[in-house]
Amino acid sequence: MIRMALKPLVAACLLASLSTAPQAAPSPYSTLVVFGDSLSDAGQFPDPAGPAGSTSRFTNRVGPTYQNGSGEIFGPTAPMLLGNQLGIAPGDLAASTSPVNAQQGIADGNNWAVGGYRTDQIYDSITAANGSLIERDNTLLRSRDGYLVDRARQGLGADPNALYYITGGGNDFLQGRILNDVQAQQAAGRLVDSVQALQQAGARYIVVWLLPDLGLTPATFGGPLQPFASQLSGTFNAELTAQLSQAGANVIPLNIPLLLKEGMANPASFGLAADQNLIGTCFSGNGCTMNPTYGINGSTPDPSKLLFNDSVHPTITGQRLIADYTYSLLSAPWELTLLPEMAHGTLRAYQDELRSQWQADWENWQNVGQWRGFVGGGGQRLDFDSQDSAASGDGNGYNLTLGGSYRIDEAWRAGVAAGFYRQKLEAGAKDSDYRMNSYMASAFVQYQENRWWADAALTGGYLDYDDLKRKFALGGGERSEKGDTNGHLWAFSARLGYDIAQQADSPWHLSPFVSADYARVEVDGYSEKGASATALDYDDQKRSSKRLGAGLQGKYAFGSDTQLFAEYAHEREYEDDTQDLTMSLNSLPGNRFTLEGYTPQDHLNRVSLGFSQKLAPELSLRGGYNWRKGEDDTQQSVSLALSLDF
């Protein structure tokens with residue numbers, strides 16, 4: 001009875017510990033499936049020193065006392081924190097084969113990592129019958145078929161929409177299975193075998209840890225085994241990355257050894273104590289020297305200030321650092337695939353500016369053989385709502401547009417225009433900052449006769465992304481990665497309409513029309529500056545837009561000097577596939593991977609309102625407001641322009 005009463009309390013405590021990591025809006029993965037060892041174990045083993053019904057994890061307890069028997073559970077491991085950030089169902093983040101959960105009737109989760117597992121056992125937990133074994137003191141507590149065997153029994157392969165997550169290799173060292181370079185390479189190969197088994201079964205996204213430098217852990221630091229452990233860790237990782245680059249799988253590698261070195265070199269940036277020996281001491285004192293200040297029995301117990309809980313396992317702070325690191329890589333394309341959308345948004349604002357000018361001139365062209373020039377300025381705002389694989393963003397900017405047209409005869413005129421646009425976008429949970437300058441030029445032609453009218457424009461542009469700053473949480477701090485790149489665009493647009501008004505000099509005009517638009521934006525690939533564990537290199541991005549639309553435009557003249565005009569159009573986008581972005585860590589250039597990002601809107605509504613006021617016989621003032629709305633995007637712009645006949 002007591003055990004059953006405490007079960008909800010234990011679950012609530014664990015959920016509370018997870019909730020400290022804010023859940024992000026994008027949620028591109030159906031679930032998170034984890035394989036590995038104690039670094040990822042979500043609670044396969046019972047916790048005899050914890051609350052009834054609790055399970056053990058290889059990190060510190062949540063506090064405030066951190067002591068065994070205190071009623072405090074163990075904190076979450078990195079994949080549990082990551083899953084919470086990705087919006088994965090909490091039950092999916094639980095252990096796969098926990099005897100405690102089975103006894104209590106709690107459904108098994110998707111975390112198959114087991115403390116103590118070697119690379120061969122990790123492979124079995126994926127591929128073997130009875131491959132998931134929970135044993136303590138040579139006693140089998142529970143067994144299950146491996147993940148793929150269990151899925152096959154249900155007629156399923158690997159979930160192609162899931163994120164897979166693998167750690168391993170440390171126990172091959174700790175259990176004496178790696179004593180030389182050849183054995184280190186063989187262990188790395190076994191981990192790659194696990195990756196390939198998942199890939200061949202249909203897995204599309206697989207996160208793989210590089211092994212931490214075992215020479216930089218309390219277990220070996222400062223002792224005679226430190227150089228040996230560091231050397232073999234390096235051999236393992238070199239073989240792992242080499243084989244992964246040839247495995248044919250889409251692998252997101254985590255450069256954990258580099259990340260931890262950065263944390264040790266600048267601990268304050270990660271919220272760690274800068275005045276403590278973070279490698280030679282630990283929190284619990286289990287197999288290592290307890291930190292005298294922040295250790296469990298120190299003067300001020302606080303595991304958040306330390307990297308290691310025991311001789312080889314991170315504190316919750318270390319686990320959160322790794323979760324944030326992984327999330328920063330997975331979320332990068334959610335923001336970076338918005339760069340082409342900044343350009344598309346700017347192009348649409350520029351085209352709206354031209355169309356507003358044309359609408360003000362409708363049935364009111366300059367005389368044959370005469371020029372009409374215009375110059376205008378304005379501002380625009382572009383808002384993106386979050387999607388499954390795209391971040392929310394808020395953009396704003398300003399512009400200068402100028403151009404002119406020449407009337408060839410009664411029915412035709414042609415012209416040119418140019419525009420400069422400055423755009424800024426803040427995106428993601430930490431308001432990453434992306435800035436772009438656009439330089440565009442157009443040639444256009446217009447026709448109006450016998451109530452029919454048409455226009456067509458060809459536009460080209462140069463894009464200067466001069467300040468790109470990706471920001472993200474990292475442990476107890478925040479980091480940004482900077483870069484810059486260029487791009488270009490070209491577009492063609494055309495409209496055809498029929499004026500319902502029977503006379504050209506009618507005070508009102510109303511016209512249905514159809515439209516066709518094509519645009520292509522290309523953003524050059526670039527590398528973020530530096531070679532930190534979080535810096536990325538991105539491939540080129542290309543995003544085309546093909547739209548057909550129909551609408552209604554009208555205008556009304558109040559006398560000979562003042563007119564109001566308006567337009568509504570609905571457009572269908574035919575290039576609406578989710579965008580992919582291929583990238584790699586700067587520190588691991590040979591291991592490229594591809595992730596999903598922004599999905600273009602398949603339907604758009606557009607409204608424009610404006611006025612034109614004649615100031616002198618050859619001089620007019622025009623103002624306008626434009627609004628575009630898709631399912632997840634909103635774009636608005638305002639403008640003011642002068643036109644002069646000469």
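Backbone N, Cα and C define each Cβ position, glycine as well.
As written in Swiss-Prot, here are the features:
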- SER38: active site, nucleophile (ACT_SITE)
- ASP310: active site (ACT_SITE)
- HIS313: active site (ACT_SITE)
- 366-646: domain 'Autotransporter' (DOMAIN)
- SER38 to Ala: Loss of catalytic activity. Fails to complement the estA mutant phenotypes (MUTAGEN)
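Comparing SER38 (mutagenesis position) with HIS313 (active site), their Cα atoms are 8 Å apart once rounded. Other Cβ atoms within 10 Å of the Cβ of ASP310 (active site) number 21 in total over all chains. Cβ-based neighbour count (10 Å, all protein chains) for HIS313 (active site) stands at 28.
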